Amino acid sequence: MATVPVYCVCRLPYDVTRFMIECDACKDWFHGSCVGVEEEEAPDIDIYHCPNCEKTHGKSTLKKKRTWHKHGPGQAPDVKPVQNGSQLFIKELRSRTFPSAEDVVARVPGSQLTLGYMEEHGFTEPILVPKKDGLGLAVPAPTFYVSDVENYVGPERSVDVTDVTKQKDCKMKLKEFVDYYYSTNRKRVLNVTNLEFSDTRMSSFVEPPDIVKKLSWVENYWPDDALLAKPKVTKYCLICVKDSYTDFHIDSGGASAWYHVLKGEKTFYLIRPASANISLYERWRSASNHSEMFFADQVDKCYKCIVKQGQTLFIPSGWIYATLTPVDCLAFAGHFLHSLSVEMQMRAYEVERRLKLGSLTQFPNFETACWYMGKHLLEAFKGSHKSGKQLPPHLVQGAKILNGAFRSWTKKQALAEHEDELPEHFKPSQLIKDLAKEIRLSENASKAVRPEVNTVASSDEVCDGDREKEEPPSPIEATPPQSLLEKVSKKKTPKTVKMPKPSKIPKPPKPPKPPRPPKTLKLKDGGKKKGKKSRESASPTIPNLDLLEAHTKEALTKMEPPKKGKATKSVLSVPNKDVVHMQNDVERLEIREQTKSKSEAKWKYKNSKPDSLLKMEEEQKLEKSPLAGNKDNKFSFSFSNKKLLGSKALRPPTSPGVFGALQNFKEDKPKPVRDEYEYVSDDGELKIDEFPIRRKKNAPKRDLSFLLDKKAVLPTPVTKPKLDSAAYKSDDSSDEGSLHIDTDTKPGRNARVKKESGSSAAGILDLLQASEEVGALEYNPSSQPPASPSTQEAIQGMLSMANLQASDSCLQTTWGAGQAKGSSLAAHGARKNGGGSGKSAGKRLLKRAAKNSVDLDDYEEEQDHLDACFKDSDYVYPSLESDEDNPIFKSRSKKRKGSDDAPYSPTARVGPSVPRQDRPVREGTRVASIETGLAAAAAKLSQQEEQKSKKKKSAKRKLTPNTTSPSTSTSISAGTTSTSTTPASTTPASTTPASTSTASSQASQEGSSPEPPPESHSSSLADHEYTAAGTFTGAQAGRTSQPMAPGVFLTQRRPSASSPNNNTAAKGKRTKKGMATAKQRLGKILKIHRNGKLLL
């Protein structure tokens, strides 16, 4: 039977509950209590030798400490920071001098520290009670020792102990700590600060002060039968040895604290809970090296308060303090929540939650205590309303803060985090609603009482003082309407001359002190309504009105530009008896108004563009309007009137053409005086402009930036007699200069007529020219040779009908000359058939002419051909701009990048493959030459089709456009033909996609419109001699059985439009839905381009 191994000098088996250490010599294990080694000391031992091995191997050696500035008494390196709590830190802290706490600590006898005293004076500063007499505090006799604490609390009680030198917490039994306390050789500095003994036998020896019992929420409002037990924070025992130090902290939950020193002495380092100090504390506490920074060095003042034996110190909510124990000390303490500083308690609680601090003196169930207090306040409000009394102001303010906290805790996203502390059987939503109602009733009642008090006083000074206090700080509310000022100033003008001194109040050299925070809080709560009440009650008194007008006039004159100096002369008088009393108040308001005007002007200039210096006077004129001076317009913005100015200066009525719409787009963009959002500083608040500048329209404008880039590299344009060379000067060019559009080019005689009648022919031509211009951007003479001569000849005739200028360049024998000739045709074509396009397309034509170096001889040579193409000037084209806000951008998106079927993207690199020289006709385009030429060709080819149809079956005679479905046109456009057609690949004239798509679009228009306009027919017959015969005769010779591809489209789809019989029959029929107007028909026809290229 194996024996159980034994260890240590006591030769006992291994015990898991006892600390043991191994000897490095004999490798045996020893209990720490048997060999005198504490568990906390073991990490510092490098080599341990048991008592038996010490005789042969020597004593144990400790680790070499390299951070004496942190944990040891040795010399500290100058480079490394001092650790808080180390011996070097304590030494420096003792030698440092601090401001005396006499300035902030109130010394009050215990008998005077009552509830009435606290409500009257508040509890915002520490209170030191020299003796416990009259305080109601019960503590043991001074002969009470630490050993007595062990006896009454229990030696096995586990306590949290702070290692001061390392600023770390550990747990020990009370017996072990008491043994350490009475030991003569203290190797460490240990501190017990959170021994709560309210549930032990020692609780009967200690009772908190009476004032704490009366103020504490937990003592008064927490039900005894609640499911959650009361927080045990009222009775703490502090056992601190010499040089114990607790770093700066805020008590958990923002609770107030009381300390009574039974034995020894304690030193408190107190810091006010100002907003800046709390922010600094939060930043310091969240730093990883906060234990190496003394927080008192970061604030303006830290007060030193020494509490000696028998004294009691009360520390209010939110105060940041640290404690030092110069000698061994035994003290008692407690924490409590109260209604005198609810706001500070809530703020400290939020800071604690953000920092996620694990304080040793945690206030458990803080939110539960707040809920119980809220329920009590609701009952108190109801009782006060029934009795006709008013609750104290601090309770009303505390109820508002609590109700706001309740709302935040019960929000949907935060409820899961806070519902654990919600008391049982509570209806939070109902409590919040009822409490808000009672608060509102209480505030209304208090405001109703206030005018009565003012009436009893019946003094001008009192009225003026109330008016000054309750006047809101907003410059808008402080300024009456301009019309009221003018009326009063007219009446007061005679008094102005007599009173030179009181009217012009001198500017004080130093600004007066701002009002205290409690006053501003009251002003925030009901400032607006209080102001109204005070104005109504004080309106009959003339001195008040004079004073207000005098101040308002001076404030306005300082806000106005220097040229408005008339306001300085009309100064209102103030009676002599009121000048002495009110001069300081007026100066205060004057400083406030002056600061606001300067800050507003500073923000305006900071956020404005360079032209803002020219616009500031106009804006200040508008600010003087009655709208800006309206008292009810509390939240009006600085540039709210700028919107009115913009609406007056909006675009004039312009042509509905495409570039007319683009010009409107340019003019719509207001000339900005500031950035997209203007922030106006108003006492530290930022207000956002109600009408921001819309930047959305800038994105499409950048799409046209390639036109500007093109202009930068173009050669100097050639001066021509028929084109205005000064067209580059635009009256309404934008500041950025990304797109310049000529608006001064002289149009033709018929241009204004068509412009006024809403014609869109100009816009369509401009679209074609823009498309041609983009399509020809990257062509050069060496890119690729042209197509065969027969193909060029056929396509040239077709494009001369359509006036598609860019593709002429691919038909010339010499590549570069063809480009110049095509641009010449483009320039003259726009001049001849301007119809409203002269103003908008002039600059693009000049750019095109400048790039291709137009020859004047070629220009005259092609003039006759173009004259024959444009004989339909009496035709009125309906506008297409209603499809999109910016049709030029929509139509550009329909273009193709190359000969592929992919749609054109404006952001992609423009460079179509050769020999294609032009883009297909874009959506919204209608060119008269295409209609007339193709209609005439269709008329001739339809007769040939009629002769062929006699030899065919009866089913083919019934072929009409009414029976032709969209699938027919789709299949034809995809390259399939009917029985009378041939594949498009066999026809040489169909090798250019631009010409085929142009012809197909117009042919589809004729075929799908059963009742075309009569102008179209007359024009097509008149132009048939040139367009049809001159172009197609050679191509159609000997091929009567196989007509050309354009004829295929027109023959299959247009017999009703070309045949007189079908035309007469069609007039009797009702037009199709969506095909009544030319605009509808054209829009329907142009959709065939979306499926890809057309093969004829």
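One-based numbering along the chain as shown.
Cβ coordinates come from backbone N, Cα and C, glycine included.
Residues or ranges marked as 2-oxoglutarate binding site by Swiss-Prot: THR193, THR246, TYR259, LYS266, TYR321, THR323. Here TYR321 (mutagenesis position) comes close to PHE248, HIS249, PHE268, TYR269, LEU270, ILE271, ILE315: these same-chain residues lie at least six apart in sequence, with C-beta atoms under 8 angstroms from its C-beta. A strand conformation is recorded for TYR321 (mutagenesis position) in the three-state DSSP classification.
If you look up Swiss-Prot, you'll see HIS249, ASP251, TYR321 marked as Fe cation binding site, on the strength of experimental evidence.
What Swiss-Prot lists as domain 'JmjC' is 197-353.
Where Swiss-Prot documents TYR7 to Ala as a mutagenesis experiment, the accompanying text is: Abolishes binding to H3K4me2 and H3K4me3. Listed in sequence order, PRO13, TYR14, MET20, ASP28, TRP29, PHE30, HIS31 are the same-chain residues six or more apart from TYR7 (mutagenesis position) with CB atoms under 8 A from its CB. DSSP assigns TYR7 (mutagenesis position) to a strand.
Counting every protein chain shown, the Cβ of TRP29 (mutagenesis position) has 15 other Cβ atoms within 10 Å. In the three-state DSSP reading, TRP29 (mutagenesis position) counts as strand. Here Swiss-Prot notes a mutagenesis experiment, TRP29 to Ala, with the remark: Abolishes binding to H3K4me2 and H3K4me3.
Under the heading of mutagenesis, Swiss-Prot lists TYR321 to His and annotates it as follows: Does not alter iron-binding nor activates histone demethylase activity.
In Swiss-Prot, the entry for mutagenesis SER757 to Ala states: Abolishes phosphorylation by PKA and activation of demethylase activity; when associated with A-899; A-954 and A-1056. The structure shown retains the original residue.
The annotation that Swiss-Prot gives for the mutagenesis experiment SER899 to Ala reads: Abolishes phosphorylation by PKA and activation of demethylase activity; when associated with A-757; A-954 and A-1056.
What Swiss-Prot notes for the published mutagenesis of SER1056 to Ala is this: Abolishes phosphorylation by PKA and activation of demethylase activity; when associated with A-757; A-899 and A-954.
Same-chain residues at least 6 positions away in sequence with a Cβ under 8 Å from that of THR323 (2-oxoglutarate binding site) are, in sequence order, SER244, TYR245, THR246, LYS266, THR267, PHE268, TYR269. As a whole-number mean, the pLDDT of the domain 'JmjC' (197-353) in this prediction is 93. The 2-oxoglutarate site is set by THR193, THR246, TYR259, LYS266, TYR321, THR323; from the centre of their CB atoms, other residues of the chain with a CB within 8 Å are LEU238, CYS240, PHE268, ALA322, THR325, ALA333. Ranking the binding-site residues THR193, THR246 by the number of CB atoms within 10 A of their own CB puts THR246 at the top.
Other residues of the chain with a Cβ within 8 Å of the Cβ centroid of HIS249, ASP251, TYR321, the Fe cation site, are PHE248, ILE250, ALA257, ILE315, TRP319, ILE320, ALA322. For the pair THR193 (2-oxoglutarate binding site) and ASP251 (Fe cation binding site), the Cα-Cα distance reads 12 Å. Between the CA atoms of TYR259 (2-oxoglutarate binding site) and ASP251 (Fe cation binding site) there is a gap of 13 Å.
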